[in-house]
Amino acid sequence: MTDTATTPQTTDAPAFPSNRSCPYQLPDGYAQLRDTPGPLHRVTLYDGRQAWVVTKHEAARKLLGDPRLSSNRTDDNFPATSPRFEAVRESPQAFIGLDPPEHGTRRRMTISEFTVKRIKGMRPEVEEVVHGFLDEMLAAGPTADLVSQFALPVPSMVICRLLGVPYADHEFFQDASKRLVQSTDAQSALTARNDLAGYLDGLITQFQTEPGAGLVGALVADQLANGEIDREELISTAMLLLIAGHETTASMTSLSVITLLDHPEQYAALRADRSLVPGAVEELLRYLAIADIAGGRVATADIEVEGHLIRAGEGVIVVNSIANRDGTVYEDPDALDIHRSARHHLAFGFGVHQCLGQNLARLELEVILNALMDRVPTLRLAVPVEQLVLRPGTTIQGVNELPVTW
């Protein structure tokens, strides 16, 4: 058993997180962690502190469902992976940073808009949005930046309609969101966060006098009006949904296109048999795992995991990109296989904090892939994969630009 109380720092704990050198493969350091025996390993964070990372699928599922691990980002022991997390500590918490029962109370206020039935009914609207932006991109072609002309605007418009946020303001909130999630220092992140908070505060004020559509309008008219939620809580909830609702799907779209184009046999099989699309989406989610630093927790009690002791107060990070490449769960885990059953991947997390918007993300990705295969059958990258500039490991994985041609 490893006793972290007597050995709080180890000399061989690698730096975490690491940057990808390939859009769809693990960083070398992550592969080494995965291939090292045991489900838990010590890593060193940017501030010199150490934390546990969870690298095995079974242990990851168990720990993500363990109530002794807290999601409280204001805890001094929370394993921050970047200086920007200091801005999170200084801000009102969205429900992603709350523990039960407060987490459940806040989440239930929004969940009706993300049920399977509700999202299934959005398919015609999502198809309209996807094809509308494809019309514009193709008209301006035969080259494009797939991120700015398609991958980013599609989920931005979809989440705007769902929340009731005016899409006319997309340039502002896309820029502020990007600054927040990609900031390398706390002050820049806090400034971006405050910019978004100010915008949403103004929108709430508007909805109090002129009832608004969408989820935000409903929360203003109901929960805010009757005191179930206060203004700062509403702002933080709306901010979380707005950012997560467009940043993650935009990144998944871009990386999915890169990955499929770089695996032509897999892409050809998908074009030939569209019944494979839902399964291919699950495999891409497993394979790419773009939110691979989202599983940060802090232990509130001692937890023993396969001979390792996580002490109360220690940071734990479930790295879903590594757990999704567990060879005991997935055969040949570093290979893309659109025919495999990847449904039990951890790209959306697990337990009470499992991604609220996962049904919407799946729908958007299915519609996007089908539309691209139908309407841009000759789509290809305009530069070699090796020349693409990848985001660092401290943020949502992806690219900020994706030159394509057809």
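If you go along the chain as it appears here, the first residue is 1 and each next one adds 1.
Positions of Cβ are set from backbone N, Cα and C atoms, glycine also.
Don't expect the noted substitutions in this model, because it carries the original residues.
Predicted, not measured: the structure shown is a model, and the values here were computed from it.
Feature annotations, reproduced from Swiss-Prot:
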- ARG73 to Ala, Phe, Leu or Val: Increase of the hydroxylase activity and decrease of affinity for both 25-hydroxyvitamin D3 and 1-alpha-hydroxyvitamin D3. Increase of the hydroxylase activity; when associated with A-84 and F-84 (MUTAGEN)
- THR81, ARG193, SER236, ILE293: calciol binding site (BINDING)
- ARG84 to Phe: Alters the substrate specificity that gives preference to the 1-alpha-hydroxylation of 25-hydroxyvitamin D3 over the 25-hydroxylation of 1-alpha-hydroxyvitamin D3. Increase of the hydroxylase activity and decrease of affinity for both 25-hydroxyvitamin D3 and 1-alpha-hydroxyvitamin D3 (MUTAGEN)
- ARG84 to Ala, Gln, Leu or Phe: Increase of the hydroxylase activity and decrease of affinity for both 25-hydroxyvitamin D3 and 1-alpha-hydroxyvitamin D3. Increase of the hydroxylase activity; when associated with A-73 and V-73 (MUTAGEN)
- VAL88 to Ala: Decrease of the hydroxylase activity for both 25-hydroxyivitamin D3 and 1-alpha-hydroxyvitamin D3 (MUTAGEN)
- HIS103, ARG107, ARG297, HIS353, CYS355: heme binding site (BINDING)
- VAL181 to Ala: Decrease of the hydroxylase activity for both 25-hydroxyvitamin D3 and 1-alpha-hydroxyvitamin D3 (MUTAGEN)
- ARG193 to Ala, Gln or Lys: Decrease of the hydroxylase activity (MUTAGEN)
- ILE293 to Ala: Slight increase of the hydroxylase activity (MUTAGEN)
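Location within the structure of each feature annotated in Swiss-Prot.
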residue	record	contacts (Cβ under 8 Å, 6+ apart)
ARG73	mutagenesis position	PHE85, VAL88, ARG89, GLN93, GLY97, GLY296
ARG84	mutagenesis position	LEU180, VAL181, SER183, THR184, ASP185, ALA186, SER188, ALA189, THR394
ARG193	mutagenesis position	ALA87, VAL88, SER91, LEU180, MET239
SER236	calciol binding site	SER91, PRO92, GLN93, ALA94, ALA197
ILE293	mutagenesis position	PRO17, THR81, ILE317, VAL319, GLY393, THR394, THR395
ARG297	heme binding site	LEU63, LEU69, SER70, SER71, PHE78, PRO79, GLY315, VAL316, ILE317, VAL318
HIS353	heme binding site	LEU64, SER71, ILE96, HIS103
CYS355	heme binding site	ALA244, PHE348, GLY349, ALA361
CB contacts for VAL181 (mutagenesis position) [other CB atoms within 10 A, all chains]: 20
Three-class DSSP secondary structure - HIS353 (heme binding site): helix
Same-chain residues at least 6 apart in sequence whose Cβ lies under 8 Å from ARG107 (heme binding site): PHE95, LEU356
Mapped DSSP class for ILE293 (mutagenesis position), helix or strand or coil: coil
VAL88, HIS103 as recorded positions, winner by CB count within 10 A: VAL88
